[in-house]
Amino acid sequence: MMRRTLENRNAQTKQLQTAVSNVEKHFGELCQIFAAYVRKTARLRDKADLLVNEINAYAATETPHLKLGLMNFADEFAKLQDYRQAEVERLEAKVVEPLKTYGTIVKMKRDDLKATLTARNREAKQLTQLERTRQRNPSDRHVISQAETELQRAAMDASRTSRHLEETINNFERQKMKDIKTIFSEFITIEMLFHGKALEVYTAAYQNIQNIDEDEDLEVFRNSLYAPDYSSRLDIVRANSKSPLQRSLSAKCVSGTGQVSTCRLRKDQQAEDDEDDELDVTEEENFLK
């Protein structure tokens with residue numbers, strides 16, 4: 001009878017060990033994966049910040065409507081990264097940290113299991129010793145009685161630790177299920193809040209892009225290509241109002257001026273080319289150093 005009770009307790013302890021090991025394994029994996037998820041989200045936020053900077057830099061070089069549309073888009077996209085930062089902080093606090101605490105919780109449960117196993121082993125040892133004593137000295141009542149007393153003490157201690165372990169594991173299972181519900185509910189809530197805000201921001205950003213007036217900007221671009229040269233037009237009017245002799249003299253002056261200007265431009269261009277060559281050589285030397 002005593003042997004069967006001991007075997008039943010051992011089977012129960014093994015089942016509890018399996019439950020604790022299962023939580024230790026899977027909660028550890030969940031913690032690592034959720035932590036990686038949060039890190040990836042934080043990196044996405046960092047890349048988005050770089051994208052915002054580049055969009056603003058590009059917008060500064062563009063035509064008015066495109067510039068305004070891109071800058072407004074960048075503002076909305078930057079706002080989204082503020083929400084993403086809040087998402088990262090909430091996930092860390094509400095999901096990753098609670099999972100981390102299970103490392104300590106599992107360690108405490110393993111200590112409880114260890115204490116129970118120690119008591120069970122002591123009980124099994126006393127039972128074996130009693131059986132040997134009965135076989136070797138069946139008539140020695142004093143030794144047998146002493147062994148029975150030791151066995152009774154060990155059995156009581158094992159029973160007490162078993163009840164404590166069973167109660168502890170029951171509380172552990174209840175808390176585990178409650179925590180799982182809380183953690184995953186928090187995860188879903190945080191993600192829904194972020195994506196809800198993201199939908200609003202992306203809608204505004206989309207509208208900013210759609211509001212870009214292509215025709216107006218194209219007209220601005222064309223005007224920049226064919227800007228009116230008022231000084232040239234004024235020279236033509238003045239030339240038409242002069243006498244033939246004045247026109248001839250003016251033509252010579254213009255021709256001379258053109259030659260000087262052309263020579264000067266060529267010299268300036270040559271100087272710039274020389275400077276560029278020097279810069280290229282300097283950069284090449286720096287690269288090879």
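Positions of Cβ are set from backbone N, Cα and C atoms, glycine also.
Quoting Swiss-Prot on the mutagenesis of LYS107 to Glu: Abolishes ability to induce membrane remodeling in the presence of CBY1; when associated with E-110; E-114; E-132; E-134 and E-136. Annotation note: LYS107 (mutagenesis position) sits in a helical segment as assigned by DSSP. Its Cβ taken as reference, LYS107 (mutagenesis position) is surrounded by 11 other Cβ atoms within 10 Å in the chains shown.
Quoted from Swiss-Prot for the published mutagenesis LYS107 to Ala: Reduced membrane-binding and significant reduction in membrane remodeling activity; when associated with A-109 and A-110.
All protein chains shown were included, and the count of other CB atoms within 10 Å of the CB of LYS109 (mutagenesis position) stands at 23. While the structure shown retains the original residue, Swiss-Prot records the mutagenesis experiment LYS109 to Ala with this note: Reduced membrane-binding and significant reduction in membrane remodeling activity; when associated with A-107 and A-110.
According to Swiss-Prot, the mutagenesis experiment ARG110 to Glu carries this note: Abolishes ability to induce membrane remodeling in the presence of CBY1; when associated with E-107;E-114; E-132; E-134 and E-136. In the shown protein chains, 14 other C-beta atoms lie within 10 A of the C-beta of ARG110 (mutagenesis position).
Here Swiss-Prot notes a mutagenesis experiment, LYS114 to Glu, with the remark: Abolishes ability to induce membrane remodeling in the presence of CBY1; when associated with E-107; E-110; E-132; E-134 and E-136. Here the Cβ of LYS114 (mutagenesis position) has 10 other Cβ atoms within 10 Å, regardless of which shown protein chain they belong to.
What Swiss-Prot says about the mutagenesis result for ARG132 to Ala is this: Reduced membrane-binding and significant reduction in membrane remodeling activity; when associated with A-134 and A-136. The secondary structure of ARG132 (mutagenesis position), as reduced to three states from DSSP, is helical.
Here ARG134 (mutagenesis position) comes close to ILE144: these same-chain residues lie at least six apart in sequence, with C-beta atoms under 8 angstroms from its C-beta. Swiss-Prot gives this note for the published mutagenesis ARG134 to Ala: Reduced membrane-binding and significant reduction in membrane remodeling activity; when associated with A-132 and A-136.
In Swiss-Prot, the entry for mutagenesis ARG134 to Glu states: Abolishes ability to induce membrane remodeling in the presence of CBY1; when associated with E-107; E-110; E-114; E-132 and E-136. The structure shown retains the original residue.
The note that Swiss-Prot attaches to the published mutagenesis ARG136 to Glu is: Abolishes ability to induce membrane remodeling in the presence of CBY1; when associated with E-107; E-110; E-114; E-132 and E-134. Its own atom aside, the Cβ of ARG136 (mutagenesis position) has 9 Cβ atoms within 10 angstroms in the protein chains shown.
The mutagenesis experiment ARG136 to Ala is recorded by Swiss-Prot, whose note states: Reduced membrane-binding and significant reduction in membrane remodeling activity; when associated with A-132 and A-134.
As a published mutagenesis entry, ARG264 to Ala appears in Swiss-Prot alongside the note: Reduced membrane-binding and significant reduction in membrane remodeling activity; when associated with A-266 and A-267.
The annotation that Swiss-Prot gives for the mutagenesis experiment ARG266 to Ala reads: Reduced membrane-binding and significant reduction in membrane remodeling activity; when associated with A-264 and A-267.
As a published mutagenesis entry, LYS267 to Ala appears in Swiss-Prot alongside the note: Reduced membrane-binding and significant reduction in membrane remodeling activity; when associated with A-264 and A-266.
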Other CB atoms, at most 10 A from the CB of ARG132 (mutagenesis position): 11
